[in-house]
Amino acid sequence: MNPNNRSEHDTIKVTPNSELQTNHNQYPLADNPNSTLEELNYKEFLRMTEDSSTEVLDNSTVKDAVGTGISVVGQILGVVGVPFAGALTSFYQSFLNTIWPSDADPWKAFMAQVEVLIDKKIEEYAKSKALAELQGLQNNFEDYVNALNSWKKTPLSLRSKRSQDRIRELFSQAESHFRNSMPSFAVSKFEVLFLPTYAQAANTHLLLLKDAQVFGEEWGYSSEDVAEFYHRQLKLTQQYTDHCVNWYNVGLNGLRGSTYDAWVKFNRFRREMTLTVLDLIVLFPFYDIRLYSKGVKTELTRDIFTDPIFSLNTLQEYGPTFLSIENSIRKPHLFDYLQGIEFHTRLQPGYFGKDSFNYWSGNYVETRPSIGSSKTITSPFYGDKSTEPVQKLSFDGQKVYRTIANTDVAAWPNGKVYLGVTKVDFSQYDDQKNETSTQTYDSKRNNGHVSAQDSIDQLPPETTDEPLEKAYSHQLNYAECFLMQDRRGTIPFFTWTHRSVDFFNTIDAEKITQLPVVKAYALSSGASIIEGPGFTGGNLLFLKESSNSIAKFKVTLNSAALLQRYRVRIRYASTTNLRLFVQNSNNDFLVIYINKTMNKDDDLTYQTFDLATTNSNMGFSGDKNELIIGAESFVSNEKIYIDKIEFIPVQL
């Protein structure tokens with residue numbers, strides 16, 4: 001099934017607001033053939049100035065590519081870790097149906113997606129060769145999965161030497177074919193255009209290599225052969241990750257510009273490559289079953305931005321500049337949750353008072369830090385203050401999984417056109433009560449020329465097999481707006497995070513729990529949050545100055561988790577050797593020895609990160625527990641970057 005298809009009842013059809021009672025003519029210039037608006041009457045103007053940039057959003061091929069990327073990440077997040085082995089064949093069948101469905105070609109969609117984003121084409125010879133290689137990979141991989149399914153269904157006592165030789169042969173053929181085909185997805189001059197294709201093929205290859213660790217000796221491979229496959233997997237994990245991050249940055253930097261329109265294209269590339277490439281490579285380390293010998297509970301804390309809510313191509317030149325938008329986006333910060341939005345509204349007059357409308361002119365945002373702090377954070381004010389009554393929506397911890405925003409325009413005979421957002425529906429889901437509801441910002445006045453922007457068009461659900469409130473892929477966590485030049489209106493846009501984020505920092509009783517360090521509720525003065533390198537799924541904690549206590553967390557445990565004890569492991573990069581410590585509410589005090597992994601001038605790459613583990617373990621009491629990370633004997637001006645803390649159950 002195409003993961004981006006939606007049933008008819010999920011599609012919002014926008015029509016002029018029939019509930020709004022107006023007595024004035026909606027199109028004053030259309031009645032007078034001698035009145036001109038840049039030599040067009042009003043109706044013609046509205047018809048011809050529809051935003052051409054929406055063509056990208058309406059491209060079904062691009063939507064299919066994004067939907068497939070989201071679906072693949074969602075499927076893998078649900079099974080990472082060794083329990084993978086128990087449900088492996090059913091996972092592979094679902095995975096195959098996603099990346100090689102019978103009714104579509106996601107690989108062509110991945111290629112077309114980037115062609116649209118950067119306005120370049122892959123040469124036909126390179127595309128044809130890549131597609132031919134992919135067809136061969138599909139055949140090899142399907143043959144292997146079918147053989148694996150038969151192998152697993154056959155009782156141990158009935159497995160023959162012939163069947164053992166056969167599955168080993170099919171595995172080896174598929175693995176070598178992937179290894180030999182990968183250069184076809186990294187052809188010189190087309191590396192950026194092939195990026196999602198490369199990432200998806202690399203992911204499939206690493207999934208396959210993992211099976212040598214799960215089944216290798218069972219299939220008759222020697223321990224030396226299994227070790228060789230393992231070292232190949234580690235080497236390729238680094239190689240594939242670095243390739244994706246490097247060419248993502250090349251592509252992104254190539255789209256930097258100076259105008260509003262340049263920023264929209266830049267942000268689309270950033271968003272769609274995050275969904276189809278960067279989110280995927282975050283998962284590569286989990287295929288190392290020697291490190292992740294249990295299931296894994298993890299989360300993606302990165303932010304992505306949907307398109308600004310802007311409907312008229314004619315007004316592109318009045319948008320804010322590239323730098324003004326990029327510089328006003330929130331800097332890296334501790335993770336927080338959307339609590340509420342205070343909407344300010346102003347009147348936009350139309351021609352001689354006609355076709356006037358109220359619009360979203362500015363806003364405050366209220367957020368809550370990660371569990372552990374009860375304070376509310378109020379954002380700076382964005383936009384223009386109200387001339388109309390202020391509206392405040394409180395989301396109170398519920399997850400907003402969809403927004404539908406309506407826009408309106410007012411046109412004047414002198415050629416000036418004004419834009420505004422008149423209404424936004426926020427669909428929210430309370431997963432504690434399993435209830436859905438909708439809250440609405442409504443400016444209370446529009447002139448009937450309405451277009452709509454639906455967040456689902458840019459952030460499709462993980463699957464269409466469940467209702468949207470269960471299958472959504474992202475949740476809203478921030479809103480900003482920018483003033484247009486020449487006071488032509490206000491442009492709002494939304495920030496989203498992945499649905500995998502756990503509001504409560506819950507430690508699992510049976511899985512390895514990854515807690516991103518940005519989920520802390522407090523930092524020391526010597527620590528800060530910096531932008532992540534692209535393969536961590538979020539931002540990093542950076543320590544540059546001496547500090548005993550670095551970060552404070554609160555974690556949640558159920559009764560089963562309270563019976564466990566946990567080893568603690570930290571993923572980090574460092575320019576020095578030092579000792580970290582982890583302390584909990586029970587006063588368990590664990591020391592972690594950190595080794596130097598990089599020099600001060602080195603860039604952060606996959607290879608600069610390492611894992612360090614405590615020698616002893618800790619337990620918890622009570623369902624809420626404090627946790628502190630600190631540093632001993634840290635020398636100022638050295639650098640340490642912390643990505644995640646992992647809690648590994650040791651007593652099942």
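Note: Cβ is positioned from N, Cα and C throughout, glycine not excepted.
So, quick note: what you're seeing has the original residues, none of the substitutions.
Annotation of the natural variant GLN21 to Pro in Swiss-Prot: In strain: EG5144; the original residue is retained in the structure shown.
For ASN97 (variant position), the count of additional Cβ atoms within 10 Å of its Cβ stands at 15 [all protein chains shown]. DSSP assigns ASN97 (variant position) to a helical segment in the three-state reduction. According to Swiss-Prot, the naturally occurring change ASN97 to Asp is described as follows: In strain: EG5144.
Here the residue is the original one, while Swiss-Prot reports the natural variant ILE289 to Val with the comment In strain: EG5144.
Separation of the C-alpha atoms of ASN97 (variant position) and ILE289 (variant position): 25 Å, rounded to the nearest whole number. For ILE289 (variant position), the Cβ neighbour count at a 10 Å cut-off comes to 18, with all displayed protein chains included.
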